[in-house]
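Participant: The domain 'BTB' annotation in Swiss-Prot covers 31-98 and rests on sequence analysis. The annotation domain 'BACK' is assigned in Swiss-Prot to 133-237. Here Swiss-Prot notes a mutagenesis experiment, D32 to A, with the remark: Impaired homodimerization and PPP2R5B proteasomal degradation. No effect on PPP2R5B-binding. Experimental mutagenesis at this site is recorded by Swiss-Prot as H45 to L, annotated: No effect on homodimerization, PPP2R5B-binding, nor on PPP2R5B proteasomal degradation. Listed in Swiss-Prot is the mutagenesis experiment N132 to A, annotated as follows: Decreased interaction with CUL3, especially with the neddylated form of CUL3. Looking at Swiss-Prot, you'll find the mutagenesis I136 to A noted as follows: Decreased interaction with CUL3, especially with the neddylated form of CUL3. A mutagenesis experiment is reported in Swiss-Prot for this position, R318 to E, and the note states: Impaired PPP2R5B-binding and proteasomal degradation. Here Swiss-Prot describes E371 to R as a published mutagenesis experiment; the accompanying note says: Impaired PPP2R5B-binding and proteasomal degradation. What Swiss-Prot says about the mutagenesis result for G386 to C is this: Decreased interaction with RBBP8 and complete loss of nuclear localization, found exclusively in the cytoplasm. A mutagenesis experiment is reported in Swiss-Prot for this position, Y552 to A, and the note states: Decreased interaction with RBBP8 and increased DNA-end resection and homologous recombination frequency following DNA double-strand breaks compared to the wild-type protein. No significant change in subcellular location.
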Amino acid sequence: MAGDVEGFCSSIHDTSVSAGFRALYEEGLLLDVTLVIEDHQFQAHKALLATQSDYFRIMFTADMRERDQDKIHLKGLTATGFSHVLQFMYYGTIELSMNTVHEILQAAMYVQLIEVVKFCCSFLLAKICLENCAEIMRLLDDFGVNIEGVREKLDTFLLDNFVPLMSRPDFLSYLSFEKLMSYLDNDHLSRFPEIELYEAVQSWLRHDRRRWRHTDTIIQNIRFCLMTPTSVFEKVKTSEFYRYSRQLRYEVDQALNYFQNVHQQPLLDMKSSRIRSAKPQTTVFRGMIGHSMVNSKILLLKKPRVWWELEGPQVPLRPDCLAIVNNFVFLLGGEELGPDGEFHASSKVFRYDPRQNSWLQMADMSVPRSEFAVGVIGKFIYAVAGRTRDETFYSTERYDITNDKWEFVDPYPVNKYGHEGTVLNNKLFITGGITSSSTSKQVCVFDPSKEGTIEQRTRRTQVVTNCWENKSKMNYARCFHKMISYNGKLYVFGGVCVILRASFESQGCPSTEVYNPETDQWTILASMPIGRSGHGVTVLDKQIMVLGGLCYNGHYSDSILTFDPDENKWKEDEYPRMPCKLDGLQVCNLHFPDYVLDEVRRCN
């Protein structure tokens with residue numbers, strides 16, 4: 001590869017002027033300057049050099065001693081490099097190879113011929129591979145080149161190939177401590193399991209015994225909580241650096257504590273447990289296809305805007321609610337198939353960990369609930385009201401993540417189901433829903449700072465305390481709608497309005513409303529093009545996405561609508577349709593490590 005030659009041609013070279021100078025040059029006419037480099041002499045035209053190079057223009061037009069000289073000695077570049085640069089100035093073309101690019105880049109930088117510098121950068125980026133990465137890295141460092149983002153592109157290659165590069169002696173020799181630290185701190189390394197990054201660091205340290213003094217500092221950029229317990233025990237604790245580094249022993253102890261306290265992991269938010277991920281993925285936990293329940297398989301909306309299905313464990317639940325705590329997903333309640341083959345309200349709670357693509361069943365809620373609402377405040381997940389087939393609730397309970405237990409708190413003011421809940425400013429807002437009489441416009445907010453005592457909370461029949469407070473009602477009564485907080489406001493989308501409670505006759509409510517907590521006012525916004533209920537909602541790229549659901553024409557949807565809050569406009573077909581028509585889906589944005597996504601890519 002080193003001998004491969006590639007030609008580059010200038011697109012801005014003035015052909016008419018250059019042709020004239022080229023003819024004079026070839027005939028040896030009117031040459032008025034000789035440039036001496038090493039033991040070689042190059043004759044040229046001052047005027048041509050001045051038009052092509054800022055370096056020569058200043059030399060020949062400013063008050064410099066070389067202006068009137070006919071022989072000029074240039075130092076700091078090679079004759080080989082300058083001969084190619086001089087050819088470019090006359091002919092507008094240049095040939096580059098790995099054997100010559102170093103000297104040509106040196107000469108181009110010297111005489112400030114930026115176009116040739118760009119050609120050299122393009123050539124190097126096209127040629128970069130594992131075998132010559134260290135050489136290219138050294139070359140760019142030698143000349144401090146960063147034209148057209150060449151360093152960023154080189155770093156992208158390095159991050160994408162970090163582990164295999166760290167097995168190469170030439171790369172290990174050249175990679176500095178500072179560069180290694182910057183790479184280990186970069187979330188784009190997520191395509192490699194953390195244990196592989198640790199082994200790569202070991203290779204760098206072993207390459208030169210003098211590097212061991214950096215061990216404690218480097219180790220702090222390895223995220224041991226992302227490893228498996230087996231990897232920590234078998235590959236980290238057995239290494240010579242475990243005995244050498246006090247910081248490594250501390251990090252391992254932290255990781256082992258993290259592994260042991262399974263239920264508390266969402267609250268142990270520290271650098272060593274955070275996924276290396278630059279951008280979250282819109283994630284759909286599948287609910288219903290028509291009237292058939294689907295296990296909670298996972299769909300990912302991935303660029304270039306296609307849907308991937310994430311293979312892995314499934315949970316036998318059609319969840320009604322989703323809660324996110326530090327990139328862990330909790331799916332709560334909803335419906336599950338009973339032994340009689342019928343759907344029943346569920347008390348089950350499952351937690352999904354995208355780090356390992358794994359599920360864990362948590363403590364059940366105190367009572368089965370479907371069509372209820374949840375919200376996360378601090379270390380608690382609140383579950384509000386809801387129903388079973390035979391009973392409607394007003395009870396409210398909360399899940400303590402630290403001890404994997406549920407306890408009752410101050411109940412909602414009335415029995416209700418089909419409502420929606422969202423947390424804003426550390427308060428849980430509940431909107432709409434169905435009461436014993438009709439669909440509701442009610443908005444009620446739960447303030448945990450006003451909760452009663454433990455003794456009060458244990459009495460399920462207690463009277464309502466001042467924990468719940470009514471706010472201004474929505475403009476439209478609705479149930480089975482969706483609500484999301486965005487930029488300090490609450491947005492409500494779709495749903496239905498029950499007209500006759502006895503027959504459950506209903507009509508669609510396609511309207512959109514926004515709530516401003518500072519003024520306690522609701523404002524009507526542009527209605528959805530196609531009203532729906534049972535849909536999912538999330539925010540992506542400053543737009544609110546509405547996915548799937550049951551449309552008012554009676555058909556289940558696989559489409560995605562997007563709402564721009566700034567312009568108050570709806571758009572359709574901005575994103576590809578989901579691979580199936582879904583109702584009751586739960587949607588969120590999750591960070592996944594790239595090694596999980598790579599496996600998804602292979603399966604799709």
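The backbone N, Cα and C atoms fix where each Cβ goes, glycine too.
Those substitutions? Not in this structure, it's all original residues.
Quick one: where do these features end up spatially?
Facilitator: Other C-beta atoms found within 10 angstroms of the C-beta of D32 (mutagenesis position) number 13, with every protein chain shown included. According to its DSSP assignment, D32 (mutagenesis position) is coil.
Taking a C-beta cut-off of under 8 Å and a sequence gap of six or more, H45 (mutagenesis position) has these contacts in its own chain: F21, L24, Y25, L30, L31, D32, V33. Secondary structure from DSSP puts H45 (mutagenesis position) in coil.
With a 10 A radius on its CB, N132 (mutagenesis position) counts 16 other CB atoms from all the protein chains.
Around I136 (mutagenesis position), the same-chain residues at least 6 positions away in sequence with a Cβ under 8 Å from its Cβ are L124, K127, I128, L154.
Its Cβ placed at the centre, R318 (mutagenesis position) has 27 other Cβ atoms within 10 Å.
Cβ neighbour count for E371 (mutagenesis position) (all protein chains, 10 Å cutoff from its Cβ): 24.
If you take the C-beta of G386 (mutagenesis position) and look for same-chain residues 6 or more apart in sequence within under 8 angstroms, you find D320, G333, A345, R369, S370, E371, F372, A373, T392, F393, K416, Y417.
Y552 (mutagenesis position): 18 other CB atoms within 10 A of its CB, across all protein chains. The secondary structure of Y552 (mutagenesis position), as reduced to three states from DSSP, is coil rather than helix or strand.
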Participant: Quick one: what's DSSP say for R318 (mutagenesis position), helix, strand or coil?
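Facilitator: In three-state terms, R318 (mutagenesis position) counts as strand.
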Participant: Taking only the Cα atoms, work out how far R318 (mutagenesis position) lies from Y552 (mutagenesis position), in Å, as a whole number.
Facilitator: 22
Participant: Report, in whole Å, the straight Cα-to-Cα distance of Y552 (mutagenesis position) from N132 (mutagenesis position).
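Facilitator: Checking the Cα atoms of N132 (mutagenesis position) and Y552 (mutagenesis position) gives a distance of 61 Å.
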Participant: Per DSSP, what is the helix/strand/coil residue tally across the domain 'BACK' (133-237)?
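Facilitator: Going through the domain 'BACK' (133-237) residue by residue, I get 81 helix, 0 strand, 24 coil.
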Participant: Would you mind pulling the DSSP three-state label for G386 (mutagenesis position)?
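Facilitator: For G386 (mutagenesis position) - judged by DSSP and reduced to three states - the answer is strand.
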